[in-house]
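Asker: I have a structure here, written as structure tokens, and I will follow up with some questions on it.
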Amino acid sequence: MQQAQGLKRGLSARHIRFMALGSAIGTGLFYGSASAIQMAGPAVLLAYLIGGAAVFMVMRALGEMAVHNPVAGSFGHYATTYLGPMAGFILGWTYAFEMVIVAIADVTAFGIYMGFWFPEVARWIWVLGIVFLIGGLNLCNVKVFGEMEFWLSLLKVGAIVAMILAGLGIMAFGFSQVGTGHAVGMSNLFDHGGFMPNGVGGLIASFAVVMFAFGGIEIIGVTAGEAKDPQRVIPKAINAVPLRILLFYVLTLFVLMCLYPWPQIGSQGSPFVQIFSNLGIGSAAAVLNVVVISAAISAINSDIFGAGRMMYGLAQQGHAPRGFSKLSKHGVPWMTVVVMGAALLIGVLLNYLIPENVFLLIASIATFATVWVWLMILLTQVAMRRSMSREQVAQLKFPVPFWPYGPAMAIAFMVFIFGVLGYFPDTQAALIVGVIWVVFLVASYLLWCKPRAGQGQPVAEPAELHR
């Protein structure tokens, strides 16, 4: 096993670009959007626009730090540098926790999607199989991960664009009845209780699911340590975020809700598949099921990659067991991949014990972890700016826009989301679990890391360049 050699820079601009595209298209869109639609109705489009604006500010804050100092471990390392070791410890492990929880949601969605074709097969069997498959692939060279993400992302993007064009074609050419008795068109956005049928309360409630949908997009910052030219490719990837949000979330859900009455969109599978199946277009439903399965596989792949690299960075800083920093001959932190695979077996157990309730529970907990990570990223960027002179700020190659008002508004929005989780009964458990997790991390740091602080822990350095 390699220990002296660092992570390999095996991710090209093409890999990073499509990872940026693919990270916006996952379980939160293909499955979780059904719950968000039921909460807010067509007004969910506003929730995605507002949440997307806040997420873009998070990504720009992360991009400023990642371009300034591209390292393995990314924002966990930045938090240690600018907010202190405890903050880095809490942020790094909360991100790893987020990836575990999100991955459990993703493997659960994979099992649900497979039920479209094989309803008689127990879901936990599919979950177990995909955990072993993706875990094995992540033990390969990082280029294998990059290539897999490239092709899966290409498939997802192509399918979304094709679905949007097909939906617009159905509306434009008067394909208003497909044997279902339902009208097709923009009238569906207003005919079933209005554009905001559940009021402002429904719109606010949907933020818990909407923010979960954006979770994982920060993986672009984690890839900085393995990107061949981070100062060029990361800004391009991050600046494409607003367009991706408009295309993949707002326009996509707009078309879906125009095609089919939103009150009849259920949660027994992907709403994308349901709508085309109910419209009588069975072949399109089958193709879309392949796409959503691919999206779930891609998301699981990214989850394992992101958590593994964060734990590797934590180990370099002395915030995780030293074994997590061991590399295979392919330059992969193999121990962290094994740990992630073992953690995902919890998902297998949950799908065996409570198959009907597992997704909502996991998604709400993931929302807490996701928003906590974003809040810490924003606070870290503010702390970095405060530590810099005017000359240093002027030399930043990718500065955050609308400083300081943009980051301040994004910070306030993240705090607001915590309030949403605590206010609505369905998500209160997530806030409780999240608070317990943070308290556990604080206690763990004080008992484990702080006594060793004077022993001189290794510091994360930029990954070595291997072309």
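Keep in mind that glycine also has a Cβ here, set from the backbone N, Cα and C atoms.
Here's the feature list from Swiss-Prot:
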MUTAGEN   Thr27 to Asn  Retains 20% of wild-type activity
MUTAGEN   Thr27 to Ala or Ser  Retains 60% of wild-type activity
MUTAGEN   Glu98 to Ala  Retains 80% of wild-type activity
MUTAGEN   Lys156 to Arg  Retains 40% of wild-type activity
MUTAGEN   Lys156 to Ala or Gln  Retains less than 10% of wild-type activity
MUTAGEN   Phe212 to Ala or Gln  Loss of activity
MUTAGEN   Phe212 to Tyr  No change in activity
MUTAGEN   Glu218 to Asp  Retains 70% of wild-type activity
MUTAGEN   Glu218 to Ala or Gln  Loss of activity
Asker: Tell me, how many other CB atoms lie within 10 A of the CB of Lys156 (mutagenesis position), whichever protein chain they belong to?
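Answerer: Other Cβ atoms within 10 Å of Lys156 (mutagenesis position): 25.
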Asker: Of the mutagenesis positions Thr27, Glu98, Phe212, Glu218, which one has its Cα closest to the Cα of Lys156 (mutagenesis position)?
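Answerer: In terms of Cα distance, Lys156 (mutagenesis position) lies closest to Thr27.
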Asker: Taking the Cβ of Phe212 (mutagenesis position) as the centre, how many other Cβ atoms fall within a 10 Å radius?
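Answerer: There are 30 such Cβ atoms around Phe212 (mutagenesis position).
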Asker: Just to verify a number: CA distance, Glu98 (mutagenesis position) to Phe212 (mutagenesis position), in angstrom, no decimals.
Answerer: 10
Asker: Please work out the number of neighbouring Cβ atoms within 10 Å of the Cβ of Glu98 (mutagenesis position), leaving out its own Cβ.
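Answerer: Its Cβ shell of radius 10 Å holds 27 other Cβ atoms.
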Asker: How many Å separate the Cα atoms of Glu218 (mutagenesis position) and Phe212 (mutagenesis position)?
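Answerer: With distance taken Cα to Cα, Phe212 (mutagenesis position) is 12 Å from Glu218 (mutagenesis position).
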Asker: How long is the line from the C-alpha of Thr27 (mutagenesis position) to the C-alpha of Phe212 (mutagenesis position), rounded to the nearest angstrom?
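Answerer: On Cα coordinates alone, these residues lie 9 Å apart.
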Asker: Give the helix, strand or coil assignment DSSP yields for Glu218 (mutagenesis position).
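Answerer: Once the DSSP labels are grouped into three classes, Glu218 (mutagenesis position) ends up as coil.
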